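According to Swiss-Prot, the protein has these features:
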- ASP371: active site (ACT_SITE)
- ALA315, PRO316, GLY317, ILE318, ARG319, GLY320, MET321, LYS336: ATP binding site (BINDING)
- SER73 to Asn: In strain: S2980 and S2983 (VARIANT)
- ASP77 to Asn: In strain: S2980, S2983, S3013, S3014, S3015 and S3027 (VARIANT)
- PRO151 to Leu: In strain: S2980 and S2983 (VARIANT)
- PRO151 to Ser: In strain: S2978, S2979 and S2993 (VARIANT)
- ILE156 to Met: In strain: S3044 (VARIANT)
- SER170 to Arg: In strain: S3013, S3014, S3015 and S3027 (VARIANT)
- LEU184 to Phe: In strain: S3041 and S3044 (VARIANT)
- ALA188 to Gly: In strain: S3014 (VARIANT)
- ALA391 to Thr: In strain: S2995 and S3057 (VARIANT)
- HIS407 to Gln: In strain: S2978, S2979, S2993, S2995, S3013, S3014, S3015, S3027, S3041, S3044 and S3057 (VARIANT)
- PRO492 to Thr: In strain: S3044 (VARIANT)
- ALA501 to Ser: In strain: S2979 (VARIANT)
- SER570 to Gly: In strain: S2978, S2979, S2995 and S3057 (VARIANT)
Amino acid sequence: MPRGLELLIAQTILQGFDAQYGRFLEVTSGAQQRFEQADWHAVQQAMKSRIHLYDHHVGLVVEQLRCITDGKSTDADFLLRVKEHYTRLLPDYPRFEIAESFFNSVYCRLFDHRSLTPERLFIFSSQPERRFRTIPRPLAKDFFPDHGWEPLLMRILSDLPLRLPWQNKSRDIRYIIAHLTETLGEDALPRCHVQVANELFYRNKAAWLVGKLTTPDGTLPFLLPIHRTDEGELFVDTCLTTTAEASIVFGFARSYFMVYAPLPAALVEWLREILPGKTTAELYMAIGCQKHAKTESYREYLCYLAESDEKFIEAPGIRGMVMLVFTLPGFDRVFKIIKDKFAPQKEMSAAHVRACYQLVKEHDRVGRMADTQEFENFVLDKRQIDPALMALLRQEAPEKITDLGEHIVIRHLYIERRMVPLNIWLEQVEGQQLRDAIEEYGNAIRQLAAANIFPGDMLFKNFGVTRHGRVVFYDYDEICYMTEVNFRDIPPARYPEDELASEPWYSVSPGDVFPEEFRHWLCADPRIGPLFEEMHADLFRADYWRALQTRIKEGHVEDVYAYRRRQRFSVRYGAISSTANSS
């Protein structure tokens with residue numbers, strides 16, 4: 001290769017990333033208009049298209065590089081010089097951290113995920129940690145209650161860029177003050193102030209005002225979800241001021257926010273104070289930088305591995321028929337491999353399973369489906385693998401594994417947040433905790449269905465419980481759209497003997513689902529059955545599911561709340577209006 005080509009290649013990669021992130025910001029900047037126009041289907045489409053942008057631009061850069069190098073192979077020294085030139089371009093670059101991930105992605109695409117070494121890739125960042133600890137330009141604005149909280153909140157709401165009228169701004173301000181007074185106390189409130197992010201965070205049918213509430217005792221989140229009525233009037237639905245509530249809003253089971261972030265590292269650093277339980281990977285994920293979140297997730301994994309002497313073991317729970325799942329005992333994530341052969345009742349291909357995981361990545365997860373990161377050629381040290389797991393890997397997924405002596409390479413896997421399997425949770429809890437878990441499970445099913453997702457296999461083992469007690473679906477191999485399912489009532493038996501027969505007396509076609517049958521496996525436990533019948537009996541009726549299908553086919557997009565219904569101002573302080581409640 002001619003000298004000087006290394007710099008051209010480095011510049012080409014960085015220019016390719018510039019183009020990708022420019023389009024990312026362009027799609028993101030349309031969020032306000034989509035919200036104001038209530039174009040909810042465009043919201044869903046923008047979410048999908050923004051996810052696709054990254055891989056699309058990686059592909060464009062790879063084609064450019066193949067043209068530049070005329071398809072000739074490159075030696076190791078040449079690649080190291082390319083990385084050195086690229087590193088020199090980053091110190092003054094505002095999105096250096098994601099640019100490093102983009103470089104990694106281009107390299108992996110060019111070399112088919114081979115030779116992934118720290119020398120060739122940005123396994124760890126080349127730049128100082130948290131370079132934007134001091135933010136170069138303000139991301140937020142401070143508001144002080146010099147003349148009381150009512151004018152302070154009036155200024156905050158009036159400063160918003162939204163161009164719709166308010167339904168009743170004074171009422172919403174009263175509700176916010178009432179909440180703050182209940183939470184902080186009347187004496188403390190005058191000594192507090194608020195810092196509000198300059199950009200709104202858009203997701204689903206809400207525009208979130210995200211801020212920090214500084215109190216005499218510390219800093220709290222200050223989150224206001226702003227909705228619009230069918231008539232196009234704005235209202236604040238609630239006020240959230242605890243780290244637990246904020247953690248759920250920014251949770252791993254939710255869709256990515258649309259927030260205009262030309263300096264993503266600075267925004268992540270700013271968010272860190274009100275989301276102390278979130279890792280760097282989770283914060284990048286929340287603002288839509290999911291590919292860099294994957295990089296950060298891998299770094300977190302490597303750091304944990306370096307400080308731990310634990311061995312990889314099979315994950316607790318009932319062994320799956322499609323996926324082999326393992327973990328490190330103290331690590332908060334699991335590793336999932338598609339088996340080479342599935343159980344006989346699972347009539348599907350590995351390609352189908354991967355398509356299901358991609359569907360979840362692109363769809364609105366409504367807080368009920370765990371996000372995943374996909375990896376290829378994942379290397380594990382054999383010394384850190386429990387012998388029982390090693391035997392299981394060789395038995396269930398030998399075609400996915402390459403033995404390199406001291407290491408194995410797993411051709412393809414997913415990393416996902418670790419949760420307590422719901423079936424195990426239900427065995428361990430009693431009383432109110434059991435009731436809450438069953439309520440959560442039913443709510444998860446309803447919210448998934450309203451978002452046009454049918455889980456397929458609804459057994460408790462396919463759901464997990466988060467540290468906040470939320471029930472989340474994580475087994476995607478039978479997932480499909482609600483509109484693809486034929487929900488049927490079981491026909492009456494022709495003769496008494498029909499109900500005792502081993503085969504059904506009625507025809508069953510592909511796509512047929514009989515909700516009455518759910519009762520057999522969801523209500524078998526005498527502790528659970530009565531609770532389920534009390535709270536979720538309608539899930540056993542085909543007409544309930546068909547009614548949801550009708551709403552979906554008519555184009556209705558359901559509201560998705562990242563908090564309990566009882567926290568809504570309309571419930572706490574009186575009805576906003578029938579119109580607002582139906583928005």
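For all residues, glycine too, the Cβ spot is worked out from N, Cα and C.
Annotated features taken from Swiss-Prot, shown on the structure.
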{"residue": "PRO151", "record": "variant position", "Cβ neighbours (10 Å)": "14"}
{"residue": "LEU184", "record": "variant position", "Cβ neighbours (10 Å)": "19"}
{"residue": "ALA188", "record": "variant position", "Cβ neighbours (10 Å)": "14"}
{"residue": "ALA315", "record": "ATP binding site", "Cβ neighbours (10 Å)": "20"}
{"residue": "GLY317", "record": "ATP binding site", "Cβ neighbours (10 Å)": "17"}
{"residue": "GLY320", "record": "ATP binding site", "Cβ neighbours (10 Å)": "20"}
{"residue": "ASP371", "record": "active site", "Cβ neighbours (10 Å)": "24"}
{"residue": "HIS407", "record": "variant position", "Cβ neighbours (10 Å)": "14"}
{"residue": "PRO492", "record": "variant position", "Cβ neighbours (10 Å)": "8"}
{"residue": "SER570", "record": "variant position", "Cβ neighbours (10 Å)": "16"}
Rounded Cα-Cα span from PRO492 (variant position) to ILE156 (variant position), Å:
61
What three-state secondary structure does DSSP assign to PRO492 (variant position)?
coil
Conformational class of ARG319 (ATP binding site) under the three-state DSSP mapping
coil
Nearest-integer angstrom distance between the alpha carbons (Cα) of ALA188 (variant position) and ALA315 (ATP binding site):
47
Using C-alpha atoms only, work out the spacing between PRO151 (variant position) and ASP371 (active site) and round it to an integer in Å.
41
If you draw a 10 Å sphere on the Cβ of SER170 (variant position), how many other Cβ atoms land inside?
12
Where the distance is taken from Cα to Cα, which of the recorded positions PRO316, GLY317, SER570 turns out closest to SER170 (variant position)?
SER570
Rounded to a whole number, how many Å is the Cα of ALA501 (variant position) away from the Cα of ARG319 (ATP binding site)?
30
Across all chains shown, how many C-beta atoms besides its own are within 10 angstroms of the C-beta of ILE318 (ATP binding site)?
12
Near the Cβ of ASP77 (variant position), how many other Cβ atoms are there if near means within 10 Å?
10
For ALA315 (ATP binding site) and ALA391 (variant position), what Cα-Cα distance in Å is obtained after rounding to a whole number?
14
Give the residue from the binding-site residues ARG319, LYS336 that has the most other Cβ atoms within 10 Å of its Cβ, counting over every protein chain displayed.
LYS336
Please give the ATP site's span as the largest CA-CA distance among ALA315, PRO316, GLY317, ILE318, ARG319, GLY320, MET321, LYS336, to the nearest whole angstrom.
15
